[in-house]
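*Asks:* OK, Swiss-Prot features for this one:
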- ASP416, VAL417, ASP460: Mg(2+) 2 binding site (BINDING)
- 416-421, 458-460, ARG504, LYS1031, 1106-1108, 1113-1117, LYS1153: ATP binding site (BINDING)
- ASP416, ASP460: Mg(2+) 1 binding site (BINDING)
- SER852 to Ala: Does not affect the stimulatoty effect of PKA inhibitoron calcium-stimulated adenylate cyclase activity (MUTAGEN)
- ARG1202 to Glu: Does not affect calcium activated adenylate cyclase; when associated with E-1204. Greatly diminishes calmodulin binding; when associated with E-1204 (MUTAGEN)
- ARG1202 to Gln: Does not affect calcium activated adenylate cyclase. Increases slightly basal adenylate cyclase activity but not significantly, and retains an appreciable calcium regulation. Significant high basal adenylate cyclase activity; when associated with N-1197 (MUTAGEN)
- LYS1206 to Glu: Does not affect calcium activated adenylate cyclase. Does not affect calmodulin binding (MUTAGEN)
Amino acid sequence: MELSDVHCLSGSEELYTIHPTPPAADGGSGSRPQRLLWQTAVRHITEQRFIHGHRGGGGGGSRKASNPAGSGPNHHAPQLSSDSVLPLYSLGSGERAHNTGGTKVFPERSGSGSASGSGGGGDLGFLHLDCAPSNSDFFLNGGYSYRGVIFPTLRNSFKSRDLERLYQRYFLGQRRKSEVVMNVLDVLTKLTLLVLHLSLASAPMDPLKGILLGFFTGIEVVICALVVVRKDTTSHTYLQYSGVVTWVAMTTQILAAGLGYGLLGDGIGYVLFTLFATYSMLPLPLTWAILAGLGTSLLQVTLQVLIPRLAVFSINQVLAQVVLFMCMNTAGIFISYLSDRAQRQAFLETRRCVEARLRLETENQRQERLVLSVLPRFVVLEMINDMTNVEDEHLQHQFHRIYIHRYENVSILFADVKGFTNLSTTLSAQELVRMLNELFARFDRLAHEHHCLRIKILGDCYYCVSGLPEPRQDHAHCCVEMGLSMIKTIRFVRSRTKHDVDMRIGIHSGSVLCGVLGLRKWQFDVWSWDVDIANKLESGGIPGRIHISKATLDCLSGDYNVEEGHGKERNEFLRKHNIETYLIKQPEESLLSLPEDIVKESVSCSDRRNSGATFTEGSWSPELPFDNIVGKQNTLAALTRNSINLLPNHLAQALHVQSGPEEINKRIEHTIDLRSGDKLRREHIKPFSLMFKDSSLEHKYSQMRDEVFKSNLVCAFIVLLFITAIQSLLPSSRLMPMTIQFSILIMLHSALVLITTAEDYKCLPLILRKTCCWINETYLARNVIIFASILINFLGAVINILWCDFDKSIPLKNLTFNSSAVFTDICSYPEYFVFTGVLAMVTCAVFLRLNSVLKLAVLLIMIAIYALLTETIYAGLFLSYDNLNHSGEDFLGTKEASLLLMAMFLLAVFYHGQQLEYTARLDFLWRVQAKEEINEMKDLREHNENMLRNILPGHVARHFLEKDRDNEELYSQSYDAVGVMFASIPGFADFYSQTEMNNQGVECLRLLNEIIADFDELLGEDRFQDIEKIKTIGSTYMAVSGLSPEKQQCEDKWGHLCALADFSLALTESIQEINKHSFNNFELRIGISHGSVVAGVIGAKKPQYDIWGKTVNLASRMDSTGVSGRIQVPEETYLILKDQGFAFDYRGEIYVKGISEQEGKIKTYFLLGRVQPNPFILPPRRLPGQYSLAAVVLGLVQSLNRQRQKQLLNENSNSGIIKSHYNRRTLLTPSGPEPGAQAEGTDKSDLP
């Protein structure tokens, strides 16, 4: 059978959604939302996962995230997994103190579902979760269906051989069990007959009968033993062969009975039992079962005609037997086909569940990769370990935290590409981005070889640190070697591209603080006085040389020749702070010797003539950004032994995870090996009644639509027709009452069929179709129809006995088939009342979805009625038949044999019903669990999209997620009209200090985090939705407007530039508000410019979105040459903004490094504010903001915890989800422990 969602005329929500809940409260639209603790917000997000997933029936549309500020969490976990809530696991030993600071959490924007932060809504497209293939995509032949009624076909298999093999293996245990039960039932019947014979028979048993009885019993016992003992080696094919052997044994017994060597009369009842068992209990394909059923029927009819002792007395009796066997074969075909269909449906649901869980793992892997594209592994490990140990009762006491690490004895390298500005004007966008990606990919490779950690790429600036996170005694040597290799590489670039480029490198040794600040566009960074010195060493250096400080020289221990650097002469900072500098002396021939990998590529490509931007075409080529995150192959990195010690045990599992049919099939094989169905049954289903232990789950199951209910009812109607035909061939002596009664029964059953299939006939009245729909969707109504159908068939089987006249029963003993006296009154053949009663019992088996306990109750009532009729009211009819037609060798009368036959059918039908109901309920459980996994997957996808939007603009994220990028170029884009803003805090350098009072600078960074977070919050207002934050550089905030493709064709061409100007004004107001609360006097120095830029994504391991061009350099210079507390713009920008309602003050002409050399001094203006409001800009209204990095990492931890909880349930409670499914690797693969890292700070309250 198939259990499907409701799809009635008026529609309905999916019934297997466990707890539909009302939508969460919205966050409101105030200009300043209430601040939240990130732990509280993330706990709310976690608890709302299923609420969002089930809202709207779990449809595939976009979903709005609720604002946790509006209301507290309202936990509605699915009942199926409600028992799986386990406490979080602590690390045990090895915990370290963590530094804390202030970050804020705000939910994602509403109104556009998964809309990106920069315009352009819609799903970013991580996974199309609701596009799973339908059953017809799997089946080779799904059967013939007409008006909702499914008719059997001979072939019912999957298209895929592997899928068919897995299906056969999946239900091998159940079919093995059915084979054993069938043989045991037959053996018990034989033993019962043997005991009755020994007790009741007047004469001893014929030796040949005893031998045959023992032989057939032995065969069936051996089959049972082989199937039970050798179950691990019993394949599906061998099980089919054992079924054939069982059928041969039973059919041979029919032959023996026909020859007079059986224990039951003429054996017609045993033939019916054999036919039913062949179709419903023996593990035979439908084609084999049909051939076996026809063979058994033909054998019995032949014996009845040819064997003298069994000779029938009329053609009507022969036809009645033929119709009887036809009816049993027809019902058996329906039962076998629809049962197999139900099992295949359950198997597909199992596969979908496994597939959903596999895809959930893939989503987790993507999320981990996204985190690792922002943070180094050791920081992620620190956050995960800390968050894993967060207890619910402590969440309320956790204040804003940041994760800042302090590392001593490190060396910092800054490198800048000289001549890059001119290069960016001569290359196309694609060539520029390709060149940068290849260049920085080589730098990343060199950094790995020289034990350096790349921190960030700032335009054409690259900086890295050695000694972080693993302390190294040779950190200074590593940076110097890194610098020398970079110079060799850039010189190779210069020789290949014919562009005048070089490297200016500065190195300083000391200590750093590292971590992530802000709420948007997370980027790992380092801060300290020593970082500033390294930066100034680079800017005051000489192209092609390595400029080092005295501190670095001391760490080199004289291993390199140096000369005076005279950095004070080239840089004001170095002169002001009296920093001694040196230049590494390196023989020119050493610099001309290229790195080994470049030499190999150059040799292999020596015949190339290429003066373009691409300089690497050899065997090595840089990876494309995000290929390891959103690519098709999602393989995980292995955990090192040291890194495993840093993770909680349940997060350090290792399993190679792939996606695709092969991996799904492997998972299903694991499921089969662990006999998951039996485990699910023990956990969720009651032993005898098979009802769910969870009442709400039972209610949902009972309301599931039964797609084969119409087919079952049609089959029951066919059985009634056969019963009518049998009793018409052997009619009652009173034809008129019999004709009336069967006419009424047929009309009643026809009405039942009509009322249950009416919804497929549009020509019928609407009220009738709605009634039909209601019946199909209502458990009680379906049961009423089922019981009415069974009652009609039962009445058809027994009602004719009411017209029998005891005085007119005629002896048939001495008549032959050719006798002139033909007696066709059914009262002369009372056993046919029993045979048709058996057909009525089989009607119960036809209704696959009927509860097995109800089936048992109905069967017991039938047997009780038959016992009443045969043993009391109509006992004389059966006794008269036995006296006249049975020999003295028959130790059982027709009454007793009939009750024994019905008892056999009762057990067989009940067991078959139990198997079918278990299959249906297992199917339902898999659906519920798969639905839960898909809902959780959707939440994870939203998490991933949030993370990706915090790395890339929304339209760029969609570029990487929606397209087939197998052969795609790097992402690059040219823009003609973009606004660029740099906002720095000049006073923060003087404010920053590394003393014991401020925890070695940590408290200063805590304040900087608050400032950046407030700036990020402003971007959550819809008036600034055209603005994208690019990065923070120390205490400098960089933002851009006009990047969204959707806004490029907007009528208000410079509306985004006006929004950028408004944003800069809002920043000045925000910093003033911060000054009030922190008792500081910070001022912003802001520079704005506009023009053309090149945007692109570079870096494979740590992808980074950036923009380049003269406009960027000019905006940066507008900041660096500006005045604190003022907003400086060039004349071109002034001319645009002055017509948009902004007021300015002319500053004058200033010298701008890198631009004035070619264009002379630049006229600049100070932006004062707005003269008049812009009518196109709405009043400030806060959109739900972004999740903080801590929030997303905690979401990842809680997702992994939920998986671990399910795994523990599977191991301890045998929940039936494959054990190996959750034994998975994580991406958190650090190089080793961090004994040199000092985690700074503790939890502290907000700043005053």
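In case you wondered, yes, glycine gets a Cβ from its N, Cα and C as well.
Every residue here is the original one, so none of the noted swaps is modelled.
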*Asks:* Could you find out if DSSP has ASP460 (Mg(2+) 2 binding site) as helix, strand or coil?
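*Replies:* In the DSSP reduction, ASP460 (Mg(2+) 2 binding site) maps to coil.
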*Asks:* Could you round the CA separation between LEU1114 (ATP binding site) and SER852 (mutagenesis position) to a whole angstrom and send it over?
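*Replies:* For LEU1114 (ATP binding site) versus SER852 (mutagenesis position), the Cα atoms are 80 Å apart.
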*Asks:* Out of LEU458, ARG504, SER852, ILE1107, ARG1117, point to the one nearest ASP416 (Mg(2+) 2 binding site) in space (Cα versus Cα); all of them are recorded positions in the record.
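*Replies:* Of all the candidates listed, ARG504 is nearest in space.
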*Asks:* Could you round the CA separation between ARG1117 (ATP binding site) and ASP460 (Mg(2+) 2 binding site) to a whole angstrom and send it over?
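*Replies:* Given the Cα positions, ARG1117 (ATP binding site) is 15 Å from ASP460 (Mg(2+) 2 binding site).
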*Asks:* Taking just the CA atoms, what is the gap between LEU458 (ATP binding site) and SER852 (mutagenesis position) in Å?
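*Replies:* So the Cα of SER852 (mutagenesis position) lies 70 Å away from that of LEU458 (ATP binding site).
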*Asks:* Select the closest residue to ILE1107 (ATP binding site) from the following recorded positions, measuring between CA atoms: VAL417, ASP460, SER852.
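*Replies:* Among VAL417, ASP460, SER852, ASP460.
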*Asks:* To the nearest Å, how far is the Cα of SER852 (mutagenesis position) from the Cα of ASP460 (Mg(2+) 2 binding site)?
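*Replies:* Here the two Cα atoms lie 74 Å apart.
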*Asks:* Looking at Cβ-Cβ distances, which residues of the chain lie under 8 angstroms from ASP460 (Mg(2+) 2 binding site) while being 6 or more apart from it?
*Replies:* ASP416, VAL417, PHE420, LEU436, TRP1108
*Asks:* May I ask you to report the DSSP-based helix, strand or coil state of SER852 (mutagenesis position)?
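*Replies:* Where SER852 (mutagenesis position) sits, the three-state DSSP reduction gives helix.
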*Asks:* Which residues, in sequence order, are found in the same chain with Cβ within 8 Å of the centroid defined by the Cβ atoms of ASP416, VAL417, ASP460 at the Mg(2+) 2 site, excluding those residues themselves?
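*Replies:* Residues close to the Mg(2+) 2 site, other than ASP416, VAL417, ASP460: ALA415, LYS418, PHE420, GLY459, CYS461, TYR462, MET503, ARG504.
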*Asks:* Say we define neighbours as other CB atoms within 10 Å of the CB. Which of the binding-site residues VAL417, LEU458 has the fewest?
*Replies:* LEU458
*Asks:* Can you tell which of ILE1107, LEU1114 has the most other C-beta atoms within 10 Å, given these are the binding-site residues?
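*Replies:* Answer returned by the neighbour count: LEU1114.
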*Asks:* So how many other Cβ atoms are close to SER852 (mutagenesis position), meaning within 10 Å of its Cβ?
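*Replies:* SER852 (mutagenesis position) is surrounded by 21 other Cβ atoms within 10 Å.
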*Asks:* Using a 10 Å radius around its CB, how many other CB atoms surround ARG1117 (ATP binding site)?
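*Replies:* Result for ARG1117 (ATP binding site): 24 other Cβ atoms within 10 Å.
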*Asks:* Any idea what DSSP makes of ARG1117 (ATP binding site), helix, strand or coil?
*Replies:* helix
